[in-house]
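Participant: Sharing the record's features from Swiss-Prot:
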MUTAGEN   Gly2 to Ala  Abolishes plasma membrane localization
BINDING   Leu58, Gly59, His60, Gly61, Gln62, Phe63, Gly64, Tyr65, Thr66, Lys81  ATP binding site
MUTAGEN   Asp178 to Ala  Loss of autophosphorylation
BINDING   Asp405, Asn407, Asp409, Glu416  Ca(2+) 2 binding site
DOMAIN    472-499  domain 'EF-hand 4'
BINDING   Asp477, Asp479, Asp481, Lys483, Glu488  Ca(2+) 4 binding site
Amino acid sequence: MGLCSSSSARRDAGTPGGGNGAGNKDNAGRKGIVACGKRTDFGYDKDFEARYALGKLLGHGQFGYTFAAVDRRSSERVAVKRIDKNKMVLPVAVEDVKREVKILKALQGHENVVHFYNAFEDDNYVYIVMELCEGGELLDRILAKKDSRYSEKDAAVVVRQMLKVAAECHLHGLVHRDMKPENFLFKSTKEDSSLKATDFGLSDFIRPGKHFRDIVGSAYYVAPEVLKRKSGPESDVWSIGVITYILLCGRRPFWDKTEDGIFKEVLKNKPDFRRKPWPNITPCAKDFVQKLLVKDPRARLTAAQALSHEWVREGGQASDIPLDISVLHNMRQFVKYSRFKQFALRALASTLNAEELSDLRDQFNAIDVDKNGTISLEELKQALAKDVPWRLKGPRVLEIVEAIDSNTDGLVDFEEFVAATLHVHQLVEHDTEKWKSLSQAAFDKFDVDGDGYITSDELRMQTGLKGSIDPLLEEADIDRDGKISLDEFRRLLKTASMSSRNVQTPRSVHRS
């Protein structure tokens, strides 16, 4: 059951592929008119017929067909997506093709993304040449399993590969937007074949701090925030959560006879973890799925965080955990916080134990290339350079290090890193009682006399700051009584996670 309609409705998010971005520049003519149909010149190579021989038909879509083909020079077998120029009657159809090629190029080389070779064109068609995957769709393998479900071990292998794709997309400023079993192919028919993401037709580049306002995707896998017209990278993780639920129990977590009924289920109801086989599935697996299917996208695990979860770790180890885009965003955001908010976050970070910080430990280790227990300016530069939409200059990176580096030694240790990258909203949503306990403990570090308030004198004593403290208190002092209550302190901490995860994204549901 799909939500896909014409692609003309989806460009209202201000993304690079949309009205204001790079996706339009290449398409615009001298007067801003995009040539369509046979008039379209994509600038791709024109020698497809000389390079490849088309073979059997593999499948077809709205605008074209996919064929097996052979490279005339190397005899290598490939897949070719042939798109009819005559069907590109609107400029957005031209943009869609250019964007898909751009995305395939951006993700080139990732082990779980179908390999892109080249794009060609002639007067009638565009040809996108890709890796040939002959193992069939993930959906077909699910249906072939007994009771249409995987063992936990096999499911974890599949889910890990999907999460790696999502994390890589998000680092490149991309959201897939149509994660579903049909869009993952196995390289071969072998049982242990690698999984490859394909069909980036609904994917798009995102601008940090923005959200998509259109409804796209496939009904069973669409995230609540997509239906609310305010979606971003987190929607991919929700879709993977739905797929994981299906892999483990053979049923969809949200189902109804109608599309609108499915949407109501997604928005209002929680998945059922009581029916068989869930009582026989490990608590660790259930915890994993539940944290991917959190309705609030701010509290949902990111793709990189999910890869650090105990259930999905390869052999119990966090092997090749990619950088988490939200961790990099949080570090940039930390610079903008008031001194009091920074101190409050450091106090909160100090209350967490090693198990609660396992995902951030993985991220710290990924950035700490020389494994000396601290992050240098150069290591942080290298990490932030991988955040494609941002790629900060040297002075900006130094500014981040100086803000995070509380002991002013020019390095970032793990405790400093945690304070700057903590997902406060996840703490609030995942375990309310634990949040209350941790925030109380952080508050108590400032409330020296234990009277239930933080005064300017106590703040000065705990921070060592000189000069007037009153301006620092004003941000949190909602009732203007000159001191900070526990509720006001908690409110201040919660605002730390409000802006750092607000990032934006593209479409097989399609509603304008």
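Just so you know, the numbers here start at 1 and follow the chain as drawn.
Cβ from N, Cα, C; glycine included.
Substituted residues are absent from this model; it holds the original ones throughout.
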Participant: Could you please provide the mean pLDDT value for the domain 'EF-hand 4' (472-499)?
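Facilitator: When the pLDDT values over the domain 'EF-hand 4' (472-499) are averaged, the result is 85.
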Participant: Using C-alpha atoms only, work out the spacing between Asp178 (mutagenesis position) and His60 (ATP binding site) and round it to an integer in Å.
Facilitator: 17
Participant: Using only C-alpha positions, which one of Asp405, Glu416, Lys483 is spatially nearest Thr66 (ATP binding site)? These are the binding-site residues in the record.
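Facilitator: So, spelling it out, the nearest of the binding-site residues is Glu416.
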Participant: So of all those binding-site residues, Leu58, Asp479, Asp481, Lys483, which one's Cα sits nearest to Asp405 (Ca(2+) 2 binding site)?
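Facilitator: Looking at Cα distances from Asp405 (Ca(2+) 2 binding site), the smallest one goes to Lys483.
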Participant: Express the distance between the Cα positions of Glu416 (Ca(2+) 2 binding site) and Asp477 (Ca(2+) 4 binding site) as a whole number of Å.
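Facilitator: One finds 25 Å between the Cα atoms of these residues.
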Participant: Among the binding-site residues His60, Lys483, which residue has the largest number of other Cβ atoms within 10 Å of its own Cβ?
Facilitator: Lys483
Participant: Could you tally the C-beta atoms, other than its own, that fall within 10 angstroms of the C-beta of Asp409 (Ca(2+) 2 binding site)?
Facilitator: 10
Participant: When DSSP is mapped onto helix/strand/coil, what comes out for His60 (ATP binding site)?
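Facilitator: Note: His60 (ATP binding site) is in a strand by DSSP.
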Participant: By CA-CA distance, flag whichever of Asp409, Asp477, Asp481, Lys483, Glu488 among the binding-site residues is nearest to His60 (ATP binding site).
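Facilitator: So, of the listed binding-site residues, the one sitting closest to His60 (ATP binding site) is Glu488.
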Participant: I need the CA-to-CA distance for Leu58 (ATP binding site) versus Asn407 (Ca(2+) 2 binding site), whole Å please.
Facilitator: 61
Participant: Measure from the CA atom of Glu488 (Ca(2+) 4 binding site) to the CA atom of Gln62 (ATP binding site) and give the result in Å, rounded to a whole number.
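Facilitator: Here the two Cα atoms lie 54 Å apart.
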Participant: Whole-number Å only: compute the distance from the Cα of Asp481 (Ca(2+) 4 binding site) to the Cα of Asn407 (Ca(2+) 2 binding site).
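Facilitator: Asn407 (Ca(2+) 2 binding site) has its Cα 32 Å from the Cα of Asp481 (Ca(2+) 4 binding site).
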Participant: If you count the C-beta atoms lying within 10 Å of each candidate's C-beta, which of the recorded positions Asp178, Glu416, Asp481 ends up with the smallest number?
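Facilitator: Checked Asp178, Glu416, Asp481; of these recorded positions, fewest Cβ neighbours within 10 Å: Asp481.
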